[in-house]
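Asker: Got a structure for you, written out below as structure tokens; questions coming shortly.
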Amino acid sequence: MNCRSEVLEVSVEGRQVEEAMLAVLHTVLLHRSTGKFHYKKEGTYSIGTVGTQDVDCDFIDFTYVRVSSEELDRALRKVVGEFKDALRNSGGDGLGQMSLEFYQKKKSRWPFSDECIPWEVWTVKVHVVALATEQERQICREKVGEKLCEKIINIVEVMNRHEYLPKMPTQSEVDNVFDTGLRDVQPYLYKISFQITDALGTSVTTTMRRLIKDTLAL
């Protein structure tokens with residue numbers, strides 16, 4: 001199985017990290033979640049509905065749509081909060097990345113553990129910029145909103161391609177494909193990781209600074 005890989009890059013102010021990352025992660029998971037499966041008998045099931053809600057950002061001129069699952073939202077906020085704190089405490093240039101990996105399990109014979117086979121990975125590279133004035137922050141608020149809108153549109157375009165998704169499992173195999181631990185939604189199995197690094201390029205940050213500078217010059 002070939003694993004699809006998508007890479008996004010964003011440049012944000014420190015207080016925008018959490019909202020930007022939640023917007024991206026929630027958008028991806030909105031398209032990689034189903035309602036809960038209700039099995040009547042093996043091979044016959046119905047799928048519940050997935051509720052959605054709009055989220056208005058406080059520090060970015062942007063509104064995104066997420067699955068209306070408080071459990072899923074708490075899980076994402078926890079890991080994004082850890083990422084934000086790690087960026088803040090890194091003492092470097094505020095460079096890092098988060099990866100959202102979707103996978104399915106392949107049963108192995110005892111005593112070996114199940115094999116996790118990734119089929120799609122989303123990586124978001126983040127560079128935190130330091131701004132000196134409130135005017136710069138206001139411009140950044142608008143520009144990040146515009147850039148984030150472009151990223152979300154790109155995500156939706158990728159999701160609409162007719163590419164591989166794990167086939168719908170039987171009742172006995174549903175835990176190999178979906179996370180059934182949430183009460184109100186059923187995302188494909190996923191895991192989120194992050195790292196703080198100084199190996200990322202500065203092109204995105206340079207572009208953001210130029211946008212702010214050009215706007216101030218108007």
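Each Cβ is built from the backbone N, Cα and C atoms, and glycine gets one as well.
So Swiss-Prot lists the following for this protein:
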MUTAGEN   H31 to S  Impairs interaction with ATG13; when associated with R-54
MUTAGEN   D54 to R  Impairs interaction with ATG13; when associated with S-31
MUTAGEN   I152 to D  Abolishes interaction with ATG13; when associated with D-153 and D-156
MUTAGEN   I153 to D  Abolishes interaction with ATG13; when associated with D-152 and D-156
MUTAGEN   V156 to D  Abolishes interaction with ATG13; when associated with D-152 and D-152
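What's the neighbourhood like for these features in this structure?
Answerer: Under 8 Å, Cβ to Cβ, and six or more positions away along its own chain, H31 (mutagenesis position) finds I155, V156, M159.
A simple way to gauge crowding: the CB of D54 (mutagenesis position) has 9 other CB atoms within 10 angstroms, across all the protein chains here.
I152 (mutagenesis position) has a Cβ environment of 19 other Cβ atoms inside 10 Å. A helical conformation is recorded for I152 (mutagenesis position) in the three-state DSSP classification.
In sequence order, the list of same-chain residues 6 or more apart from I153 (mutagenesis position) whose Cβ falls under 8 Å from its Cβ is empty.
The 10 Å shell around the Cβ of V156 (mutagenesis position) contains 13 further Cβ atoms across the protein chains shown.
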Asker: Between I152 (mutagenesis position) and D54 (mutagenesis position), how many Å separate their Cα atoms?
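Answerer: About 14 Å separates the two Cα atoms.
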Asker: According to DSSP, which kind of secondary structure is D54 (mutagenesis position) found in, if we only use helix, strand and coil?
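Answerer: Reduced to three states, the DSSP call for D54 (mutagenesis position) is strand.
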